[in-house]
Amino acid sequence: MTGQSAAVEGSNSALPWYRMGFHTLAEFNTYVTFVLLGMSIMMVTSAVTSAPDFVTKYFIYATGDPDAVAETPLFWNNANTFYNAGTYAMQVVTEIASLTPFMRSIPLGIRLFLGLGIPFVELVVIIAVPAATIPTQNGAIAVIMVVAMMGGLSKALCDSCTNALVGPFPTKFMNGAQWGLTVIALFMSIIQIILQVSMGSTFQDVLTISRIYFGIGIGIQVMAIAALVLLRYNPFAQKYIAEFRAAALRRRGHVEPEESQDSKEPATGDVAEAPKAGEKEVTLDAMEEADEVRAVPSDAFVAKSGAVLQATGDADRMVDLDQTKNITSTEQMLRASVWSVFKRIYPMLLCAFTIFFTTLLVFPGVFFLVPARSGWYMTIIVTLFNAGDFVARVLLMIRVLRPSPKLVIVGTFGRLAVIPLIVLCVRGFIPGVALPYVLIFLFGLTNGYFGTMSCIHCPRTPTLHYAGERSVAAMLAGISLMLGLCFGSNMSLAITLTY
């Protein structure tokens, strides 16, 4: 390390973001933006799931009748499961469509801003209907399902675009987006508990709580949109997001001819800083991801089936060869072969599907079937799951605690041991709520730990060499996750309806 670089490091060490592993404020702001985007993906779903009593009794508030009795108990007793099924069904269809050439040709910014805007309509509808009231409970059912379908569309747009944006970034940024998914869930659960404790449980109190609760959700969406707007002008983000980099070049009037986007071959080049010959690498910490990039040997470009399991090296030290000048993100993705990417990462895609399938298979539906006398049972179950998920994703911020792809496979099937135990609780063979509380925390912990890493290993594998491939890999991970959630929630619906 030279005297000059040591002096720079010494002057930066006092900065708060440097102590957290970020070398510049722009880098830290990029990380925060991805956390907010992750939060926005799950914001409405987390808000609805964290207020199970409000949803299952929505017909009371929507009709304005405190004494109303459910006319369709089959739906209202399983309202959360119906909501999840509708949301995930719509989401998986939209996410699959996002891989088509037509959808990939639409700029990421346009799709993402649309996805961030839809939740405003969802939350306003949820709040406005009880304020205006509707005459029938069937109308309340329609509101729940319309909000679910809109939520699925919004989540798909936000999820696929966020994955495409974060895929080329170093691993810690994708972990930040994944962390945001659980931060919002835990945050909304805590807010719901605070509101329930601090306010009453009368008809009017619940309406007031819902307005405060969902109003907070609207505020979070505003923050995410503002952060995304600023991200377009962030020099660190422009280094990895081709669309933002090309826009910056156009603003400066530096538009250079680029290859036609019809080209099937990835562009080559390097806009990220690489070390000069003979220069030693300088890292902030031995365990921290390096921001510098490295070229890869030519013999590593063979697309082998399941290569993610045998991959060696560190993707964060590799150069993405299509990060060139004014190429856009859509051009990068159109040049990537979806099938070639799928072949290399399919073991992690299967893990993502299995983990989230089993999660939605028993949570929240089957856990809610446990005979419990406490009116707090459902709220505590949701909070404990979110807490376990949150803790797991925090642990993954520490590099040495991240499991390898092979360990992810072991964890994926090991967590299935929770299912027979919760079935025994539902059937009454194991009485009380103590064991369900322990099981749901462990289920959330393994969901966050192995589920997150299965998604991270998809784009952040050394077997991929282009930013377009990493974006597609991250989108495939999102689709596998959504397929698991969709099939799991629908299977859970079938179980709870026949119980």
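Glycine is no exception: its Cβ is also placed from the backbone N, Cα and C atoms.
Annotation of the published mutagenesis N175 to V, L or I in Swiss-Prot: Reverts the effects of deactivating mutation N-389 on inosine and guanosine transport; the original residue is retained in the structure shown. Same-chain residues at least 6 positions away in sequence with a Cβ under 8 Å from that of N175 (mutagenesis position) are, in sequence order, R393, L396, M397, T452, I456. Under DSSP, N175 (mutagenesis position) is assigned to a helix (H, G or I) in the three-state scheme.
N175 to I appears in Swiss-Prot as a mutagenesis experiment; the accompanying note says: No significant effects on inosine and guanosine transport. No significant effects on protein localization to cell membrane. Reverts the effects of deactivating mutation N-389 on inosine and guanosine transport. No significant effect on inosine and guanosine transport; when associated with N-389.
Experimental mutagenesis at this site is recorded by Swiss-Prot as N175 to G, A, S, T, E, D, K or F, annotated: Does not revert the effects of deactivating mutation N-389 on inosine and guanosine transport.
Counting Cβ atoms from all protein chains shown, S189 (mutagenesis position) has 24 others lying within 10 Å of its own Cβ. The note that Swiss-Prot attaches to the published mutagenesis S189 to A is: No significant effect on inosine and guanosine transport. Slightly reduces affinity for inosine and guanosine. No significant effects on sensitivity to formycin B. No significant effects on protein localization to cell membrane.
Under the heading of mutagenesis, Swiss-Prot lists S189 to L and annotates it as follows: Abolishes transport of inosine and guanosine. Reduces sensitivity to formycin B. No significant effects on protein localization to cell membrane. DSSP gives S189 (mutagenesis position) a helix state.
Mutagenesis annotation in Swiss-Prot: S189 to T, described as Reduces transport of inosine and guanosine. Reduces affinity for inosine and guanosine. No significant effects on sensitivity to formycin B. No significant effects on protein localization to cell membrane; the structure shown retains the original residue.
Counting every protein chain shown, the Cβ of D389 (mutagenesis position) has 28 other Cβ atoms within 10 Å. Under the DSSP three-state reduction, D389 (mutagenesis position) is assigned to helix. Recorded in Swiss-Prot as a mutagenesis result, D389 to E carries the remark: Reduces transport of inosine and guanosine. Moderately reduces sensitivity to formycin B. No significant effects on protein localization to cell membrane.
In Swiss-Prot, the entry for mutagenesis D389 to N states: Abolishes transport of inosine and guanosine. Significantly reduces sensitivity to formycin B. No significant effects on protein localization to cell membrane. No significant effect on inosine and guanosine transport; when associated with I-175. The structure shown retains the original residue.
A mutagenesis experiment is reported in Swiss-Prot for this position, R393 to K, and the note states: Slightly reduces inosine and guanosine transport. Moderately reduces sensitivity to formycin B. No significant effects on protein localization to cell membrane.
According to Swiss-Prot, the mutagenesis experiment R393 to L carries the annotation: Reduces transport of inosine and guanosine. Moderately reduces sensitivity to formycin B. Causes relocalization of the protein from cell membrane to flagellar membrane. In the shown protein chains, 26 other C-beta atoms lie within 10 A of the C-beta of R393 (mutagenesis position).
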Pairwise Cα distance for S189 (mutagenesis position)/D389 (mutagenesis position) [Å, integer]: 13
